[in-house]
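> Swiss-Prot lists these features:
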- Asp287: active site, proton acceptor (ACT_SITE)
- Ile165, Gly166, Lys167, Gly168, Ser169, Phe170, Gly171, Gln172, Val173, Lys188, Phe238, Glu239, Met240, Leu241: ATP binding site (BINDING)
- 159-479: domain 'Protein kinase' (DOMAIN)
- Lys188 to Arg: Abolished protein kinase activity (MUTAGEN)
- Tyr321 to Phe: Mildly reduces kinase activity. Does not abolish autophosphorylation on tyrosine residues (MUTAGEN)
Amino acid sequence: MHTGGETSACKPSSVRLAPSFSFHAAGLQMAGQMPHSHQYSDRRQPNISDQQVSALSYSDQIQQPLTNQVMPDIVMLQRRMPQTFRDPATAPLRKLSVDLIKTYKHINEVYYAKKKRRHQQGQGDDSSHKKERKVYNDGYDDDNYDYIVKNGEKWMDRYEIDSLIGKGSFGQVVKAYDRVEQEWVAIKIIKNKKAFLNQAQIEVRLLELMNKHDTEMKYYIVHLKRHFMFRNHLCLVFEMLSYNLYDLLRNTNFRGVSLNLTRKFAQQMCTALLFLATPELSIIHCDLKPENILLCNPKRSAIKIVDFGSSCQLGQRIYQYIQSRFYRSPEVLLGMPYDLAIDMWSLGCILVEMHTGEPLFSGANEVDQMNKIVEVLGIPPAHILDQAPKARKFFEKLPDGTWNLKKTKDGKREYKPPGTRKLHNILGVETGGPGGRRAGESGHTVADYLKFKDLILRMLDYDPKTRIQPYYALQHSFFKKTADEGTNTSNSVSTSPAMEQSQSSGTTSSTSSSSGGSSGTSNSGRARSDPTHQHRHSGGHFTAAVQAMDCETHSPQVRQQFPAPLGWSGTEAPTQVTVETHPVQETTFHVAPQQNALHHHHGNSSHHHHHHHHHHHHHGQQALGNRTRPRVYNSPTNSSSTQDSMEVGHSHHSMTSLSSSTTSSSTSSSSTGNQGNQAYQNRPVAANTLDFGQNGAMDVNLTVYSNPRQETGIAGHPTYQFSANTGPAHYMTEGHLTMRQGADREESPMTGVCVQQSPVASS
């Protein structure tokens with residue numbers, strides 16, 4: 001019999017298993033059949049007895065008394081052992097060491113799968129409520145106040161909606177077929193919201209006013225055919241146009257177009273600005289940029305200005321934050337009153353960009369913009385900065401009264417000293433053009449470049465009072481005949497491009513007749529620029545087509561010489577000016593000599609050009625590259641779709657429309673009342689002779705918007721009073737500016753330019 005000490009030695013903490021391991025395997029099998037309980041009871045004794053019997057068979061029934069006491073402890077240990085061993089790969093130690101990355105991936109998969117499932121379930125739960133909550137205007141609008149466009153829908157039994165070709169902050173643009181006129185049109189659908197409606201009504205009024213004074217569509221302004229309300233949306237019906245000038249630039253890989261083609265664009269734009277400056281219009285576009293200048297036809301150089309959504313009349317200005325940044329004039333940057341001269345600044349910037357392929361002043365913000373202007377043009381005159389509310393945003397005044405640039409806060413951008421980045425070098429006047437790419441080309445001589453540079457410097461005059469005006473720009477030697485007839489436009493076709501298009505196709509939207517396919521949108525940060533025209537086109541590479549662009553030329557027609565008008569002060573006879581644009585109508589103006597405006601030259605050796613884009617990125621294709629076009633406000637963006645056909649159906653919209661934030665209204669005109677600007681603002685351009693009485697008013701009923709500068713009577717703005725002893729002065733044009741056809745042709749400056757419209761950004 002064992003003693004108590006021996007019994008104590010057999011406790012679980014000190015049991016010796018070696019003698020009994022011979023039956024351990026049998027114990028495992030038996031343990032699998034035993035109840036898993038941590039309480040010991042007499043009910044388990046029979047099982048223990050069975051184990052003992054099994055164990056005795058292995059130990060020859062030796063030490064039976066000891067086994068009787070050890071067996072309960074062995075069974076307990078066996079119960080704690082796993083019945084089956086797990087895969088080593090699932091061991092926690094392995095998961096947290098060798099397979100740690102795999103563990104993290106699994107956690108992410110499980111987590112995000114659950115999150116995605118919950119999100120989908122949540123969407124499913126409120127999908128029905130969402131429709132009920134966000135569909136407005138009896139189900140015709142979405143939650144953004146935009147009309148829900150349905151392809152193939154027919155409006156008013158007249159317009160068949162083809163597709164959405166553009167979308168912006170103002171609303172949308174669709175391509176539609178007009179069954180009545182049997183032509184393609186672009187319909188601008190304004191958002192169903194009061195603020196957008198009000199602004200669009202201003203645009204409609206200005207467009208109708210311009211179209212009223214340009215019934216023959218001679219002056220390069222987009223034609224508003226009609227407008228109507230449809231399901232609470234104001235809809236503007238425009239002619240269809242083609243590519244914009246930014247598309248053209250992009251398709252030259254941003255190398256720029258020839259000086260010849262740049263000249264043709266310049267003449268048409270100056271003519272358009274001259275038209276806008278007529279007293280009964282006095283319209284400031286406020287957002288000129290390449291995106292807002294569209295080709296009428298992809299085969300011709302005729303252009304039109306679009307997007308008057310930001311425009312205003314002189315004296316009716318409502319915005320202070322205007323113009324795309326790259327093209328923003330100094331007076332706008334400095335917070336000064338502005339007038340029509342801001343559009344001339346923008347034009348100067350555009351023309352340089354069209355030839356060089358790159359923006360002259362591509363500022364990332366207003367401070368950067370001003371610094372880049374100063375690099376080229378130097379510090380603005382002190383008399384301007386002294387009056388500028390925002391001068392100290394960019395400059396600091398020294399004790400001696402002079403101004404210097406402020407150092408940038410970040411200190412990252414380093415600029416060239418003021419006025420040291422010469423326009424002479426930017427244009428490559430003596431080095432074969434930009435990058436030397438025009439060396440040896442006809443029409444790109446040093447003399448040609450010197451004329452171009454001089455015109456640009458006059459357009460980029462810091463002082464809006466002395467900045468060249470459209471009338472005098474058209475007289476510049478850059479547009480005059482030279483020994484090389486191919487370098488200017490004076491012998492180019494004088495037929496109105498809009499009329500040519502209409503005559504050749506029967507409609508003003510013929511270029512869009514073959515446009516088809518669905519519209520595409522892609523993201524432009526704008527640009528596109530910004531920043532921002534809605535167009536749709538069917539335009540693959542059309543190398544053959546561009547060779548035909550702008551190729552017609554005609555010998556100038558002998559024009560009647562008008563007698564000198566009465567009423568000019570001074571002894572000098574009035575200057576007779578022949579204005580020829582390609583393919584614009586020839587116009588003879590009789591004007592008083594304005595020496596200060598005609599012969600002035602900017603004090604700085606190089607003038608500044610700045611350029612602001614709508615926020616919209618243009619995505620170039622392949623080697624074309626991308627260029628961001630920042631936009632001045634929450635502007636519409638561009639969208640396009642590319643098809644295989646060559647022709648282009650292009651909406652007239654550049655889609656830089658409404659400002660998302662209304663700035664303080666400014667109704668006071670800037671002080672621009674010098675003799676030169678008087679001629680600028682009041683140079684009538686009409687089909688018939690315009691007669692002015694002593695009060696300067698035409699023999700027509702002027703509306704409240706006509707000649708607002710005269711009505712406001714602001715100091716510094718002459719009211720066109722003529723001496724009482726003189727007769728009425730006549731601004732004369734050739735009656736109904738003749739339209740001519742010709743057969744002579746010159747080589748197209750577009751030869752070799754492969755124009756392909758790639759998707760433009762939309763946001």
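Glycine is no exception: its Cβ is also placed from the backbone N, Cα and C atoms.
Map the listed features onto the structure and describe their local environment.
Of all Cβ atoms in the shown protein chains, 32 besides its own fall within 10 Å of the Cβ of Asp287 (active site, proton acceptor). For the recorded site, Asp287 (active site, proton acceptor), the DSSP three-state label reads coil.
According to its DSSP assignment, Met240 (ATP binding site) is coil.
Averaged across the domain 'Protein kinase' (159-479), pLDDT in this predicted model comes to 95.
The Cβ neighbour count for Tyr321 (mutagenesis position), using a 10 Å radius over every protein chain in view, is 16.
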> Since the record lists Lys167, Lys188 as recorded positions, which of them has the fewest other Cβ atoms within 10 Å of its Cβ?
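Comparing Cβ neighbours within 10 Å for the recorded positions Lys167, Lys188, Lys167 has the fewest.
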> Just to verify a number: CA distance, Met240 (ATP binding site) to Lys188 (mutagenesis position), in angstrom, no decimals.
11
> Using C-alpha atoms, which one of the recorded positions Lys188, Asp287, Tyr321 comes nearest to Phe238 (ATP binding site)?
Lys188
> Which whole number of Å gives the largest C-alpha distance between any two of Ile165, Gly166, Lys167, Gly168, Ser169, Phe170, Gly171, Gln172, Val173, Lys188, Phe238, Glu239, Met240, Leu241, the residues noted as binding ATP?
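Greatest Cα-Cα span of the listed binding residues: 21 Å.
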> Rounded to a whole number, how many Å is the Cα of Gly171 (ATP binding site) away from the Cα of Asp287 (active site, proton acceptor)?
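Cα of Gly171 (ATP binding site) to Cα of Asp287 (active site, proton acceptor) measures 18 Å after rounding.
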> Show me the subset of Ser169, Asp287, Tyr321 whose Cα is within 10 Å of Lys188 (mutagenesis position); these are the recorded positions I mean.
none
